[in-house]
Amino acid sequence: MEEQDARVPALEPFRVEQAPPVIYYVPDFISKEEEEYLLRQVFNAPKPKWTQLSGRKLQNWGGLPHPRGMVPERLPPWLQRYVDKVSNLSLFGGLPANHVLVNQYLPGEGIMPHEDGPLYYPTVSTISLGSHTVLDFYEPRRPEDDDPTEQPRPPPRPTTSLLLEPRSLLVLRGPAYTRLLHGIAAARVDALDAASSPPNAAACPSARPGACLVRGTRVSLTIRRVPRVLRAGLLLGK
């Protein structure tokens with residue numbers, strides 16, 4: 001997806017300048033009341049719905065993405081409402097989102113730099129609930145970075161970092177999605193640089209230069225589209 005094709009007209013007022021293309025950041029995408037409602041629904045989910053990973057735990061809604069295709073599952077009404085709200089922004093080639101990954105991060109937890117991969121339409125949208133976080137972007141590793149004959153290289157530094165406040169919507173498209181890695185450092189406090197602010201600082205009331213932001217428990221709703229969908233019978237070879 002080229003940068004020009006990745007633009008979303010309805011979101012252009014929220015485009016993050018001075019950042020890799022194409023990133024949109026929408027503050028207060030949902031209300032405080034909606035945030036509280038969604039958090040109640042997430043934490044009221046049955047225990048078997050949770051999967052514990054190293055550094056976070058998650059819920060998977062809509063089906064399990066698979067290279068052969070995803071057998072779709074109906075989204076619960078409390079999620080479908082917000083999937084529709086995001087889909088109405090025309091992020092997924094005119095088609096609706098059909099998958100939601102719910103992540104819970106406790107203070108001090110994060111996720112290693114990664115790419116979302118080819119199972120998804122090349123756009124990711126994330127609603128943040130409960131607490132802020134800082135999302136870091138990295139250039140992909142080069143083959144020579146893994147050369148055992150070379151001296152060990154220091155950990156990569158982010159090319160840019162965004163502050164994500166509660167109730168915000170983040171959308172990644174184009175090179176920001178297809179080329180760069182993104183991750184969240186395992187930290188309890190985010191110390192903002194006193195000399196430079198995140199590129200989306202103008203939309204973040206808490207982004208004061210030199211501020212130390214203490215993380216709380218954060219829940220993210222990652223809303224995407226899985227293009228390849230199968231009926232159960234096809235997956236079973238029937």
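Glycine is no exception: its Cβ is also placed from the backbone N, Cα and C atoms.
Note that the coordinates shown come from a computational prediction; the quantities given were computed from them, not determined experimentally.
According to Swiss-Prot, the feature 2-oxoglutarate binding site maps to Asn103, Tyr105, Arg218, Ser220. According to its DSSP assignment, Tyr105 (mutagenesis position) is in a strand. Counted within 10 Å of its Cβ, the other Cβ atoms near Tyr105 (mutagenesis position) come to 23, all protein chains included.
The annotation Fe cation binding site is assigned in Swiss-Prot to His114, Asp116, His182 on the grounds of a curator's inference. A 10 Å cutoff on Cβ-Cβ distances gives Asp116 (Fe cation binding site) a total of 19 other Cβ atoms nearby, all chains included.
Annotation source Swiss-Prot lists domain 'Fe2OG dioxygenase' at 96-227.
Under the DSSP three-state reduction, Arg68 (mutagenesis position) is assigned to coil, being neither helix nor strand. Here the residue is the original one, while Swiss-Prot reports the published mutagenesis Arg68 to Ala with the comment Almost completely abolished the ssDNA binding activity.
Using a 10 Å Cβ-Cβ cutoff, Arg74 (mutagenesis position) registers 10 neighbours. What Swiss-Prot notes for the published mutagenesis of Arg74 to Ala is this: Almost completely abolished the ssDNA binding activity.
The Cβ of Asn103 (mutagenesis position) has 20 neighbouring Cβ atoms from other residues within 10 Å, across all protein chains displayed. One mutagenesis experiment named in Swiss-Prot is Asn103 to Ala, and its note says Reduces the binding of 2-oxoglutarate; when associated with A-105 and A-218.
Tyr105 to Ala appears in Swiss-Prot as a mutagenesis experiment; the accompanying note says: Reduces the binding of 2-oxoglutarate; when associated with A-103 and A-218.
Looking at Swiss-Prot, you'll find the mutagenesis Arg218 to Ala noted as follows: Reduces the binding of 2-oxoglutarate; when associated with A-103 and A-105. Under 8 Å, Cβ to Cβ, and six or more positions away along its own chain, Arg218 (mutagenesis position) finds Gln104, Tyr105, Ser128, Leu129, Gly130, Ser131, His132, Thr133, Pro166. DSSP assigns Arg218 (mutagenesis position) to a strand in the three-state reduction.
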For His114 (Fe cation binding site), nearby residues of its own chain (Cβ under 8 Å, 6 or more apart in sequence): Leu181, His182, Gly183
Cβ within 8 Å of the mean position of the Cβ atoms of His114, Asp116, His182: remaining residues of the chain near Fe cation: Pro113, Glu115, Gly117, Val124, Leu181, Gly183
Inter-residue Cα distance where the pair is Arg68 (mutagenesis position) and Asp116 (Fe cation binding site), in Å: 17
